[in-house]
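A quick write-up on the structure given underneath.
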Amino acid sequence: MGAPTLPPAWQPFLKDHRISTFKNWPFLEGCACTPERMAEAGFIHCPTENEPDLAQCFFCFKELEGWEPDDDPIEEHKKHSSGCAFLSVKKQFEELTLGEFLKLDRERAKNKIAKETNNKKKEFEETAKKVRRAIEQLAAMD
């Protein structure tokens with residue numbers, strides 16, 4: 001019987017899992033932002049057609065793109081999301097106590113809810129603008 005695996009929601013806490021997301025990452029050897037260093041800084045690679053180097057912190061959900069070979073992932077993370085609790089964790093995942101892990105997971109869940117709420121708010125605001133324009137166009141017809 002093999003070692004138990006973590007539920008998918010917790011796998012990003014593992015550095016090896018984060019490294020595995022960096023397929024087709026443009027910066028490998030001789031660069032500051034290698035997959036290993038990106039993963040150490042908490043990033044996962046989530047490329048899109050228009051943003052092939054898009055990376056997101058699995059913890060605070062901050063997305064960064066436009067990476068340069070000499071960008072330091074930790075410094076970029078601190079610069080763009082200084083309040084990310086992952087940056088202050090001094091232990092490897094495997095060294096955390098259950099209490100420490102659950103506290104981190106609760107913080108991550110709050111971050112995820114905040115990100116999703118913000119996305120829904122933006123989506124609603126965009127829809128509201130379109131509806132307002134349509135109403136104004138209808139009113140102008142009279």
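Each residue, glycine too, has its Cβ placed from N, Cα and C.
Taking Cβ-Cβ distances under 8 Å and a sequence gap of 6 or more within the same chain, the neighbours of Cys33 (mutagenesis position) are Phe27, Trp67, Glu68, Pro69, Asp70, Asp71, Asp72, Pro73, Glu76. DSSP assigns Cys33 (mutagenesis position) to coil in the three-state reduction, outside any helix or strand. Here the residue is the original one, but Swiss-Prot notes a mutagenesis experiment at this spot, Cys33 to Arg: Disrupts interaction with histone H3pT3, no effect on interaction with INCENP.
Marked as Zn(2+) binding site by Swiss-Prot: Cys57, Cys60, His77, Cys84. Residue density at Cys57 (Zn(2+) binding site): 25 other Cβ atoms are found within 10 A of its Cβ, drawing on all protein chains shown. Secondary structure at Cys57 (Zn(2+) binding site), taken from DSSP and collapsed to helix, strand or coil, is strand.
Cβ neighbours within 10 Å of Glu65 (mutagenesis position), excluding its own Cβ and spanning all shown chains: 14. The secondary structure of Glu65 (mutagenesis position), as reduced to three states from DSSP, is coil rather than helix or strand. Swiss-Prot gives this note for the published mutagenesis Glu65 to Ala: Almost abolishes RAN-binding. Does not disrupt binding to AURKB or CDCA8. Disrupts mitotic spindle assembly. Does not disrupt nuclear export.
Reduced to three states, the DSSP call for Asp71 (mutagenesis position) is coil. What Swiss-Prot notes for the published mutagenesis of Asp71 to Ala is this: No change. Loss of interaction with AURKB; when associated with A-70.
Over all protein chains present, the Cβ of Lys79 (mutagenesis position) has 11 other Cβ atoms lying within 10 Å. In this structure, Lys79 (mutagenesis position) is part of a helix by DSSP. Listed in Swiss-Prot is the mutagenesis experiment Lys79 to Arg, annotated as follows: Increases ubiquitination and blocks dissociation from centromeres; when associated with R-23; R-62 and R-78.
All protein chains included, Lys129 (mutagenesis position) registers 10 other Cβ atoms within 10 Å of its own Cβ. According to Swiss-Prot, the mutagenesis experiment Lys129 to Arg carries this note: Loss of acetylation. Localization primarily within the cytoplasm.
Close to the recorded Zn(2+) site, the chain also has Ala41, Gly42, Phe59, Phe61, Lys62, His80, Ser81, Phe86, Leu87: residues not among Cys57, Cys60, His77, Cys84 whose Cβ is within 8 Å of the site's Cβ mean position. Within 10 Å of the C-beta of Asp71 (mutagenesis position) there are 18 other C-beta atoms, taking all protein chains into account. Secondary structure at Lys129 (mutagenesis position), taken from DSSP and collapsed to helix, strand or coil, is helix. His77 (Zn(2+) binding site) is surrounded by 24 other CB atoms, counting those within 10 A of its CB over all protein chains shown.
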